[in-house]
Amino acid sequence: MPVLHNRISNDALKAKMLAESEPRTTISFYKYFHIADPKATRDALYQLFTALNVFGRVYLAHEGINAQISVPASNVETFRAQLYAFDPALEGLRLNIALDDDGKSFWVLRMKVRDRIVADGIDDPHFDASNVGEYLQAAEVNAMLDDPDALFIDMRNHYEYEVGHFENALEIPADTFREQLPKAVEMMQAHKDKKIVMYCTGGIRCEKASAWMKHNGFNKVWHIEGGIIEYARKAREQGLPVRFIGKNFVFDERMGERISDEIIAHCHQCGAPCDSHTNCKNDGCHLLFIQCPVCAEKYKGCCSEICCEESALPPEEQRRRRAGRENGNKIFNKSRGRLNTTLCIPDPTE
C-alpha cells in the first residue's frame with residue numbers, strides 16, 4: 001500500500017517547489033454530488049493527484065468535493081481528463097483557472113475527509129441543497145448590477161469583502177459561513193420582492209446559500225456561476241466591463257488576485273490605501289491583516305509593537321511566552337480588522 005500522506009517537512013517542500021523551472025497553474029473546483037465512501041475516494045484521488053505532481057488543499061465529504069490546487073502546466077490536460085474519468089459526476093466539471101497566478105500557490109498536497117465540504121451548520125432534514133438559484137453568466141451579472149430591483153449579496157468573510165467586491169454589494173457581517181446563512185435570511189426579510197444575487201470566490205458558498213434562501217421562502221434567487229473568478233475571466237474574454245472592484249482574496253500563498261486597479265482597503269496600522277494581506281511574523285500570533293510597505297518595515301512584518309518586540313526575542317523565550325496562550329496577542333480582531341492597542345492577552349470570557 002503506497003503512503004497516502006506527506007512525510008516531508010513544509011520548509012523542504014516549499015524550497016523544492018520554488019526551485020522548479022516548470023510553470024504551474026492554480027486551479028479550483030467543487031462539485032456537490034453524493035460520495036458513498038469519502039475515505040476510499042480520498043485515497044484514490046490522492047494517488048491520482050500525487051502521480052501528476054499536484055499540490056493543494058482538497059476536502060471530501062458525502063456531499064461532494066472542494067479543491068484548490070496547483071498543477072504543472074504540462075499536466076493540466078492530463079489532470080482534466082483523469083478527473084473527468086474518475087467519476088461520471090465529475091465529467092465536464094468546470095475548472096476555475098486562477099486569474100493572477102505565479103504558479104507558486106501551493107507546495108504540498110493535503111487531502112482530508114470532512115463532514116461537509118463547506119461548514120454550513122445546517123441541520124434541517126428538509127433542506128434540499130440541490131434546489132439552487134439560477135446561474136448568472138458575466139453579461140447577465142452586469143445587467144443585474146444595473147437593475148434597481150436586484151440586490152447583490154457577498155457570501156465571503158469580512159477580510160475578503162474588505163479588499164474587493166461588486167459595486168454596491170451588501171456584506172453579511174459574520175465571521176463564518178455558518179453564521180452568515182441565518183443572517184442573510186434575516187437581513188433580506190424586508191426585500192423578498194427583490195432579485196437576490198449571491199456570489200463568492202469560486203461558487204461553492206453562493207450555490208449552497210442560494211438553496212438556503214429558497215428553502216426560507218425567497219423565490220427570486222440567482223448566483224454567479226463560477227463565482228468571482230469565472231465572472232472576471234469571462235468578462236475579459238468577452239470584452240465586457242469588469243464590475244468587480246479591487247482584489248479577489250484567495251486562500252493560498254498569493255492571498256489575492258488583482259481584478260481592478262482600484263485599492264479600496266486601507267492599512268490596518270496607518271490607514272494608507274493598501275490591500276495586501278499578510279500574516280504577523282510573530283510565531284505566537286500569525287494574525288491575518290492588511291499592512292502597507294512602510295508599516296511592514298516599521299513593524300518588521302508584525303501587527304503591533306508588542307509582536308515586533310516578542311518576535312525579536314530568543315526562540316526559547318518566545319516559546320515560553322506562547323505557552324498557554326490560545327490565540328496569540330489578538331491585537332486585531334480578524335473579522336472586522338480593527339486596531340485594539342489595549343488588548344494584549346485574550347479575555348477568556350470573550
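Cβ coordinates come from backbone N, Cα and C, glycine included.
Every position carries its original residue.
Note that the structure is predicted; figures quoted are calculated from it, not measured.
Taken from Swiss-Prot, the feature active site, cysteine persulfide intermediate covers C200. The domain 'Rhodanese' feature in Swiss-Prot is assigned to 146-240. A mutagenesis experiment is reported in Swiss-Prot for this position, K112 to A, and the note states: Reduced 5-carboxymethoxyuridine formation. R114 to A appears in Swiss-Prot as a mutagenesis experiment; the accompanying note says: Reduced 5-carboxymethoxyuridine formation. A mutagenesis experiment is reported in Swiss-Prot for this position, C200 to A, and the note states: Reduced 5-carboxymethoxyuridine formation. One mutagenesis experiment catalogued in Swiss-Prot, G202 to A, is accompanied by this note: Does not affect 5-carboxymethoxyuridine formation. In Swiss-Prot, the entry for mutagenesis C206 to A states: Does not affect 5-carboxymethoxyuridine formation. The structure shown retains the original residue.
Here the features listed in Swiss-Prot are painted onto the structure.
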| residue | record | CB count, 10 Å |
| --- | --- | --- |
| K112 | mutagenesis position | 12 |
| R114 | mutagenesis position | 14 |
| C200 | mutagenesis position | 24 |
| G202 | mutagenesis position | 24 |
| C206 | mutagenesis position | 28 |
Close mutagenesis positions near C206 (mutagenesis position), where close means Cα within 10 Å, chosen from K112, R114, C200: C200
Reduced DSSP assignment, K112 (mutagenesis position): strand
Within the predicted model, mean pLDDT of the domain 'Rhodanese' (146-240): 95
Cα-Cα distance linking G202 (mutagenesis position) and R114 (mutagenesis position), given in Å to the nearest integer: 19
Euclidean distance between Cα atoms of G202 (mutagenesis position) and K112 (mutagenesis position), Å: 20
For the domain 'Rhodanese' (146-240), the number of residues DSSP places in helix, strand and coil: 43 helix, 19 strand, 33 coil
